[in-house]
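The following features are taken from Swiss-Prot:
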type	residues	note
DOMAIN	75-390	domain 'IF rod'
MUTAGEN	Y379 to N	In Rex mutant M100573; mice exhibit curly hair and vibrissae. The diameter of the hair shaft is irregular due to morphological abnormalities in all three layers of the irs
MUTAGEN	L381 to P	In Rex mutant Re; mice exhibit curly hair and vibrissae. The diameter of the hair shaft is irregular due to morphological abnormalities in all three layers of the irs
Amino acid sequence: MSLRLSSGSRRSYARPSTGSLRGASFGAGNACGVAGIGSGFSCAFGGSSTGGNTGVANSCAGFTVNEGGLLSGNEKVTMQNLNDRLASYLDNVQALQEANADLEQKIKGWYEKFGPGSCRGLDHDYSRYFPIIDDLKNQIITSTTSNANAVLQIDNARLTADDFRLKYENELALHQSVEADVNGLRRVLDEITLCRTDLEIQYETLSEELTYLKKNHKEEMQALQCAAGGNVNVEMNAAPGVDLTVLLNNMRAEYEALAEQNRRDAEAWFQEKSASLQQQITEDVGATTSARNELTEMKRTLQTLEIELQSLLATKHSLECSLTETEGNYCTQLAQIQAQISALEEQLHQVRTETEGQKLEYEQLLNVKAHLEKEIETYCLLIGGDEGACKSSSYKSKDYGSGNAGNQIKDPVKAIVVKKVLEEVDQRSKILTTRLHSLEEKSQSN
């Protein structure tokens, strides 16, 4: 919201006279010239104003009076009149200073009420961003909590995977030991198979030898029978010899008994070894079957654990990707919000700078306006009376309105009416309120 002050109309009433106002210009260090009937008058005014106080310094550069001019007659009365007018001028200056101080106080109060610290007036209202910021903070907290839960789940899954890995290593060591035992039993089985093959070969060899002995014995018996059944009769008186038949029969009986004993011993040893080997093979087959079943179950468990591990790794990867994406999105949003805040702060700084510039320009224009009004009033007071009429000029201000001046002739009493219009406008140059202040001063002309 900006404050604009436009000066109203300033009117002066005086009796008609033969004096005229020509070539008057007003400003800091302005010079005015008045030509009257039978008199010459020239005066220069200089004024300045700084800050909130208005100071006016008027210096008369030249004051020339002809014999039939303004100061002809009683010079003492004229000086008294000028002193009275100067006192009135100083009173007006004091009143304007008080009005200026009042305006400064109002401007200060307005800045305290609508200044940058109150989030109103010229300052931007950031209250509509607070819910968005709170929502973003809540989302960040929720995402952080979800991230912490995901990290906790990942740690639990990692610990579970480590536990399963230890179990797998233990089962693998047990499996390797069982395989080593199976390999040892296989070597024992191979040795037993070799021993059985050797025994079978020995049995076959002994069987062939027995068959060969039976065949030789049969041939010898046939030869002896053929020799005994011939027609040759030989009689001789000799000592009785050894009966070969009996001897052969005895040898055959001993040999058969020995072969039968060897066969029985070999068969008994073979049966014993076969029974022990069969029992050991049965036990080994049972252990192998149980080990194979256990190995199958361990493989199934390992596959299940690998599947669970892969699913957990996939979940972890997806959560990490989601976390990265969420962080990127929130970083982008925070960067955008920071950019908006920076832009708004820059706009706020620019608005404050413009406001300060407008304030300084307003003060300067107000000081110039006050100075011009004082010069006009002083000029009117100096040239007032019976010699001439005051004619004020009109001027325009770019930011604070315009003032109109004119003179009217009503009666011998001179009246000065000062009207001030105080307008409050917003940033869109829309007039909100308008206040009118008028100050009327009447004085009897000389």
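Including glycine, each Cβ sits where the backbone N, Cα and C put it.
Every position carries its original residue.
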Suppose we draw a 10 Å sphere around the Cβ of Y379 (mutagenesis position). How many other Cβ atoms does it contain, all chains included?
22
Tell me the Cβ neighbour count for L381 (mutagenesis position), meaning other Cβ atoms within 10 Å of its Cβ, over all protein chains shown.
22
Summarise the model's confidence over the domain 'IF rod' (75-390) as a mean pLDDT value.
83
